[in-house]
Structure formats: C-alpha cells, structure tokens
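Have a look at the structure below before the remarks.
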Amino acid sequence: MAFPGPRVLVVGSGIAGLGAAQKLCSHRAAPHLRVLEATASAGGRIRSERCFGGVVELGAHWIHGPSQDNPVFQLAAEFGLLGEKELSEENQLVDTGGHVALPSMIWSSSGTSVSLELMTEMARLFYGLIERTREFLNESETPMASVGEFLKKEISQQVASWTEDDEDTRKRKLAILNTFFNIECCVSGTHSMDLVALAPFGEYTVLPGLDCILAGGYQGLTDRILASLPKDTVAFDKPVKTIHWNGSFQEAAFPGETFPVLVECEDGARLPAHHVIVTVPLGFLKEHQDTFFEPPLPAKKAEAIKKLGFGTNNKIFLEFEEPFWEPDCQFIQVVWEDTSPLQDTALSLQDTWFKKLIGFLVQPSFESSHVLCGFIAGLESEFMETLSDEEVLLSLTQVLRRVTGNPQLPAAKSVRRSQWHSAPYTRGSYSYVAVGSTGDDLDLMAQPLPEDGTGTQLQVLFAGEATHRTFYSTTHGALLSGWREADRLVSLWDSQVEQSRPRL
C-alpha cells in the first residue's frame, strides 16, 4: 500500500495553523494533512461571539495596518468581509504610526472632564518619546534596559520644565501620561513598559492604513479559510500531549513506512508524521515546553521561549439600557488623578485593579443595544479574570458613576469579558520582546528542528505571531508565519522531486 504523499500534522487552528494548512492543501505533493485543535472551535485568538444583538470580538479586534502589504487585509477583501470605507485608498494611506487615536471624551476620577487640549499636548509628548525609542534600534548598548525606564527618565526631565504650571496642573499632566503608559501596555500586551526591551522595540513594523474592524466578526475570516480545507481536515477537542521527534516510528496501516515524528494526544491517540507544524501560543509553550517535546528542545530555543515576553490584554463589554455618552462618541478615556508614571505604588489588586483600565470603546452596529468595550492589560487584567461577572459589573458601575460625576448612573444590565490568561491552551494574549531578549529570539522561535540538519529534514516547524520578528503580536504576523512554514515544506518537497528525476 503506497503512502499518499507526505504526512503533515498542524498543531493549532488559529490563523497561523489554518493559513499553513490552506497553502499545503493546494500543493501538488498532495500531503496527507490533519490539523489538531485542542478546543471545540477554530480561530485561536480570533474569537467573535454574537452578543447583545451584535458581534463582539473577544480576541483580535482590528486589522492593524489595513493596506496592500497586509495579507489579512487582502484575504478579508477577497472574501468580501470589508466595507467601502475600509477598502478605500484614502483609508489605506493613513499613517497612524501605530498609535491609538485621541479620545472623544476624557473623564477623570474627580468626576470632571479633561480638556482635549491638555490631552493632545500630553499625547504629543508621549508618542514623540515612543518614536525616539527607534534611535536605539540595533544599538549594542542602551542607556537603560527598558522602554519604561527611557520614557520615565525623559518625562522626569520634561516635568522640570513645567515651571509655569501650578501643582494641580502638573499632577493632571502626569495622570494623563499614566493613561498613555496603560494604553501602551495594552498595545504591547505587557504588565509594565519596564518589562519591554528598549533596543529591539523599534524593530516592530507598523503598516500604513487606518486600523479597521470586520463588521461581521473577525472570525468570518478564519471560518472562510476553514471552509476552504477538505472536509474533516481539522480534528477538534484534540489536545496534544507530547511531540516525539528525531525518532523512527511506524503505523500498522503502512507497514515498512517509518516516520521521524510521533504526536501523542491527550486522548491516547498516537499519530506518526513526516512533518509537524507547531502553532500553539508562546504562553502555552512557556508553561509546557518541558513536557511538550521529547527529546527536549535545544537549549537556545528553550531559552528563547523563557526570555520572550507574553502578557495579557483583556476586554470587558458592558451593555446599557440607554447610552450616557454623546451620539458621535467613539472612545472614552479615563484618567485617574492620583496616578503618575513616576510613582511606583504597590497597592492591593483587589482595591485598584480597575485603575489599569484605559477607558471604553463605543461599540458600533448593535441593533438595539448600547455597548462599551473596556481594555485592561497586565496583572490587573489577570486578577480581573478571577472575579465573578457580578463583581466586575459592580466595580465598573462604581467607576463610571465616579468619573461621570453621576452617582445615580444606571448600572450596565449585562457584562461579557475575555479571560485569555485563564485559557489553558493560550495562557495570555500575545508576545513582546522582553528585557533580556532580542529579535534574534523571535528568529530562534521560528527555527525548525532538527537544527543541525542531520537526520530527516524539517521534522518540527514553528509558526504563530511569536515567531515573526517584525509583526509579532498581530494576526498578519501569525498568518505570514503559517505561510512561511508551508513554503518551507513546499521548497523541501520540490527539491526532493527535482533530485529524484532521472538525469539524461
């Protein structure tokens, strides 16, 4: 019985795994392909849910840099998932610098509004400093290790020049700057900018285009890719326990055929393969790498997994009977006036977790509901996951009553939130280059096994956002990484065909 082409297993059906599978299925080598998904649905950290009479994104929210060089944008356009505005050339040419737009409304913890003029001044200062971090790209030595340290040093010098401001104005400026630190924590998926390495920070590449959403849900994209695969390609509720590599494994159905890799699943299934593409999140690898690979990973790759950062950014959706914000409001920013990026306060998470919340995005396109989406990163975000829905709703009701100055503000009638740190096969949101690591570690993440080229080639390959040096933390980085590993296998198969041809 002849074997029908190379056997390939893809671990994980996020956009990296699905992208790799789609590309491989169309190759003339006709690989025998299966995707092993630990959960009951595809999409990974792309997770859309019908809720409140509309669609909420519990995972990926925007296409970042929706323009011609963004493969996620191109696929979404090809599948008809974008509107005229998103597809317009004007939208694609906008250069945001990767920075969050200024809010429509700014509320403070004293129940008063903050002037847009002051917010704009502080935004200009903060994002100017963020741009200056690029000066340290590729520097062998930097004056400090982290982005946070650099920002705080520069801000301290700026504070000294605020001689015409009274004490209250200086405090308010620092409180506003603190909200920008919290926003940047959400963007970077970290607890603190003190954890983010300064030298490689500028290596992350921002594509042009005004960030856009998929009105019908981001998961429409992964659903389309899934639908393009042959039936039953994806096995759901099939968590992998251990990947045995650099071996010689057999299967009764194919006597005489040996495979260098054996994937052992939690349900006891043992699946031999020629190649395995691992697309699981870095957070999962951090927790399980010691038992997930046998033999263990090479020391350099194992060290890269430990050194790179992987944090949590969660969303909290609140549904209201009636809106208490203006009709044209898009983003409400919250400023806690007793905070400052220059002060380290070790307060109880129980009492202060909500102060890490950056504010609320007004959700469009809901039939009859009025929905706000709050963003929160770091340890405070992880603590929030441990609370009940009722506790979260109560805390945020108190926050909103305080910042609006309206103690009678009606509570939200329901809440829905993400809990990415608690998700056993994810353990967080996305990666960042942490202090002690560099872009080289992202490249190490992408390096296939075995590394020395001995034995069977390309046994275990790696994809996912944490394997892309310049687009880490993004869906387009994840998709490109899946395509990269598929292309790596295709190149191998093509070279094998070429070598097997008789020479005249």
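Cβ atoms here come from the backbone N, Cα and C positions, even for glycine.
No noted substitution is present; original residues retained.
In this structure, Ala16 (FAD binding site) is part of a helix by DSSP. The FAD binding site annotation in Swiss-Prot covers Ala16, Glu37, Arg45, His61, Trp62, Val240, Glu465, Thr474, Thr475.
Annotation source Swiss-Prot lists substrate binding site at His64, Val187, Asn313. Under the DSSP three-state reduction, His64 (substrate binding site) is assigned to coil, being neither helix nor strand. Counted within 10 Å of its Cβ, the other Cβ atoms near His64 (substrate binding site) come to 23, all protein chains included.
DSSP gives Asn313 (mutagenesis position) a strand state. Asn313 (mutagenesis position) counts 24 other C-beta atoms within 10 Å of its own C-beta, drawing on all protein chains shown. Mutagenesis annotation in Swiss-Prot: Asn313 to Ala, Asp, Leu or Thr, described as Decreased enzyme activity with N(1)-acetylspermine; the structure shown retains the original residue.
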Maximal Cα-Cα distance (Å) across residues annotated as binding substrate, namely His64, Val187, Asn313: 16
Ala16 (FAD binding site) to Val187 (substrate binding site) - Cα separation in whole Å: 20
Non-site residues, in chain order, whose CB comes within 8 A of the mean position of the CB atoms of His64, Val187, Asn313 at substrate: Cys186, Ser188, Gly189, Tyr430, Ser473
For His64 (substrate binding site), the one of Asn313, Glu465, Thr475 that lies nearest, given that the recorded positions are compared by Cα: Thr475
Euclidean distance between Cα atoms of Val187 (substrate binding site) and Glu465 (FAD binding site), Å: 14
